[in-house]
Amino acid sequence: MAGAGGQHHPPGAAGGAAAGAGAAVTSAAASAGPGEDSSDSEAEQEGPQKLIRKVSTSGQIRTKTSIKEGQLLKQTSSFQRWKKRYFKLRGRTLYYAKDSKSLIFDEVDLSDASVAEASTKNANNSFTIITPFRRLMLCAENRKEMEDWISSLKSVQTREPYEVAQFNVEHFSGMHNWYACSHARPTFCNVCRESLSGVTSHGLSCEVCKFKAHKRCAVRATNNCKWTTLASIGKDIIEDEDGVAMPHQWLEGNLPVSAKCAVCDKTCGSVLRLQDWKCLWCKTMVHTACKDLYHPICPLGQCKVSIIPPIALNSTDSDGFCRATFSFCVSPLLVFVNSKSGDNQGVKFLRRFKQLLNPAQVFDLMNGGPHLGLRLFQKFDNFRILVCGGDGSVGWVLSEIDKLNLNKQCQLGVLPLGTGNDLARVLGWGGSYDDDTQLPQILEKLERASTKMLDRWSIMTYELKLPPKASLLPGPPEASEEFYMTIYEDSVATHLTKILNSDEHAVVISSAKTLCETVKDFVAKVEKTYDKTLENAVVADAVASKCSVLNEKLEQLLQALHTDSQAAPVLPGLSPLIVEEDAVESSSEESLGESKEQLGDDVTKPSSQKAVKPREIMLRANSLKKAVRQVIEEAGKVMDDPTVHPCEPANQSSDYDSTETDESKEEAKDDGAKESITVKTAPRSPDARASYGHSQTDSVPGPAVAASKENLPVLNTRIICPGLRAGLAASIAGSSIINKMLLANIDPFGATPFIDPDLDSVDGYSEKCVMNNYFGIGLDAKISLEFNNKREEHPEKCRSRTKNLMWYGVLGTRELLQRSYKNLEQRVQLECDGQYIPLPSLQGIAVLNIPSYAGGTNFWGGTKEDDIFAAPSFDDKILEVVAIFDSMQMAVSRVIKLQHHRIAQCRTVKITIFGDEGVPVQVDGEAWVQPPGIIKIVHKNRAQMLTRDRAFESTLKSWEDKQKCDSGKPVLRTHLYIHHAIDLATEEVSQMQLCSQAAEELITRICDAATIHCLLEQELAHAVNACSHALNKANPRCPESLTRDTATEIAINVKALYNETESLLVGRVPLQLESPHEERVSNALHSVEVELQKLTEIPWLYYILHPNEDEEPPMDCTKRNNRSTVFRIVPKFKKEKVQKQKTSSQPVQKWGTEEVAAWLDLLNLGEYKDIFIRHDIRGAELLHLERRDLKDLGIPKVGHVKRILQGIKELGRSTPQSEV
């Protein structure tokens, strides 16, 4: 699958998309989440306002220096059509005309202009130039060109020289990056503070800091966008003895509906006006009055591990790149987003990452590539990279990492936005991702990810015109001498098989005679050929010598057969000796004599005399086969010798022989004893896992190989499906002499190898690309190539993953009928680790590095190790090679794990393309036509990849849930009240001192009583120790040094001691103390209660001492969400108890304004006390207030109105009817 998303409709097609934008805005805004920007286009035609047209001549323009010029599409006012115009930016004026040679140019003054993108997704790369007199909607060919124009227009505004900069100028100038959008709730302009126009609040929003503005106000907005460097912070920087610290960066207004103040935990924000503040980094929200009370140092929020703080970018290198201070960055994250991926969803993710992180660490791959970002991070010892895109985007970044040699410094994660996303599936990040609101959770998972190594492979190519392979059907007898050689090979293989396996004496004698004649003719033909083609007498003599040895071995075989014909037949009971002889012969011919003597000692002499004859025949047959091999090897050396020039090139291809003998077919299907009684092949690496249930008699033992992952055998030479096995055996018929002679011993891929003397040598090759996922040649590459071509021609048809998969299905179905590469085995030759692989009839070959192919298919057919192959893995330096028979197989493999098409597991792959025409090839979804020549796949390096660790995430989540259940709600809420080193006011210090004295008195009385009552010590020891430890933290000699964090800890512990002591003395089963001790403890307990009640008058301590009194108390975590009436009774009784304690002094009818204000405090609505006091609302008036009265008082929030009405209703129930 292609890695990057498709290019979207060209600007010429944008008119249709923009025409319906006005109708789409309202519906989209209604469906958008609260507080979120709509993703629909804001394409607007120029307003009907009158303007004075200013023109200039080409001569006047020529005198000015051009900053940027080129063709753009301009939207006209008539039906929003697009017309091509030529634009020139010179000075602070933009000129445009029909073409560059026009004499008259329209001009637009940019003195008070602002620039904004046209929409959230911005599929057509359009942008708007907004001036006080007009709006100009323009459209670029691609996103990079659009951003270049926007940057140049902004540089005019700041009077800075425009450059195709290393970084966008707005990232370092504080300028906002506008785009047009609509909103689902009332939104206010941060410039004029008025609401944005329209039902859906049309306006401009900064893509980084979400600063809102009218289109007319954007030009007056201050350059206070999100900070990127230390210089951009300015006077807000915090300096202390440890150096500089990161301050909060506050943005006013437009808070979400659920906003709560981090200081007082009350709701903040408003839909009626621009009020309250939000930090752009830690996302903390506070009231205007509480902002100064909040800790000034910003903790950077949920994503702090991934963020590079602006204070860390404090200097510049000589080459213009920012230098980071490493002490501020533990494991920073570098983000690359392909803005074209996922139907232009990448634009949305690009903006969201800039809002979460430092904008200087987020880069668009479509605007400059990955080089700039990697240069910024290259001096970090360790950093992480997140690539948001498809497999092509990942490959692009990995290739740039290779160029800068950063493999050891960085780990790379993937967020799947492309079509196939095979690598993301394997790494555990899924096959697709569309929800940009969940990015904080993704960053959190990325911080917990583990690292694995990914093998990367170089695709080396060497273009060379090679003669086409021979035809499938042999030519007429007089066509070539190769035809006669094929006849000899068939005859020798057939008659050797009959001699060794036949039980009929007449058949053996007849085959021996025919074999004798065939070998003699073969020797004569070889000698005749070499006499004609070779001028080197030494070489000719060597070949002649080998031929004489062949004749000698043939005579010895015939002599053994003649002797055997006079002996008695072998008894059936001696057949195991022949099988054992086969096992002995698999070792070496030299050891055959010793084994023969050893076997002879284990049996009786008569039996030995009868068994020697078959063993001798087998020995002679092997000797004859060895002699034939030596003739062929000698001929091969001659053909490889550069000093020898034969008349015709050697044909090393394996031809399809339709006249295969019945005997050879029988041998190809047989897995039994016939296959084991054979001759030896050329040396080959042993493979213990490759056994197929019989002796490996076809290999000579090599050096011992350690059973480790690094020393795995280089080739697995077995397959499973008998059908493919038979096809391979058939394909060998008509091949080289060695293959013919070994046909009786064939295993599926056990033909004689053409060993590459140096498998890793790539001299003369050029690196075409690097493979991370998979390589394909033939059918699948042709489908990928056609899809890529169609996407380039009609990008509007390939905008989503679903459409892309449908197109792949259509193209695959077409190939099911066309079968364009049904004879691919005739055009290519496959070698694995230097071993020549004879191919069956197929349409394609796939080489897999990861167990995911073409959008999630496990094309290898399994993930576990079996008796034949090792488990596939992307970190074992081993490739999996599979055959592609047709497109139906590719479709079926998506739902069924097929295994019959496996070919081999190896460390290098070599594919030779014959003929004059190229063959389609694809790597990781990127396809091209490869000219004839050689393709070599060799290991390049390994990359560190971040894989999702679901087991660790599950364990950590269970632990966090347990901590939440154990700690309870008050402890969970304490993080909102960490005020660090803020000193207390004088009144607050005195109140804390009184409370501490009361707590010390209570501890003293408890200790005195515990000397007599041991149970009291057991029950209260923990609370007493915790309270004493908190009180000791406060310095009694210097009470003014108390800080809020110390006061908070004291208050919490004193409250806990009070609760436990009270429950022990006046609980359901009270502890009976002696009279004096009980009285003293009760008096001390009452004093603590009084002091705690005074502490609740301090606003920031009230919600710590009375956390959420209107909610149910903490219970079992599994039942917290249970809203049944059984659990609502408890808080209701609790509220009535508190209410009676504080209002029982007098009836509601006699309440004054102070009692009403206290009642509002009980409802957590103290912000309305001033309104009630100002309108002199007393108890009698309070009982008769209705909804419309509350609205007239200026209470805007519906939830607050409902809470007040519910409280009034409860007051009415508790008040006697006579009083009302």
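Cβ atoms here come from the backbone N, Cα and C positions, even for glycine.
At each noted site, the model still has the original residue.
Per Swiss-Prot, the feature domain 'PH' maps to 65-158. Secondary structure of the domain 'PH' (65-158) per DSSP, as helix, strand and coil residue counts: 16 helix, 44 strand, 34 coil.
What Swiss-Prot lists as domain 'DAGKc' is 328-463.
Quoted from Swiss-Prot, the note on mutagenesis experiment Trp1151 to Gly is: Loss of homoligomerization and heterooligomerization but not diacylglycerol kinase activity. Around Trp1151 (mutagenesis position), taking its Cβ as the centre, 23 other Cβ atoms fall within 10 Å, counting all chains.
The predicted model assigns the domain 'SAM' (1151-1214) a mean pLDDT of 85. Taken from Swiss-Prot, the feature domain 'SAM' applies to 1151-1214, supported by sequence analysis.
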Helix, strand and coil totals (DSSP H, G, I; E, B; other) for the domain 'SAM' (1151-1214): 47 helix, 0 strand, 17 coil
The domain 'DAGKc' (328-463): DSSP-derived helix, strand, coil residue counts: 59 helix, 36 strand, 41 coil
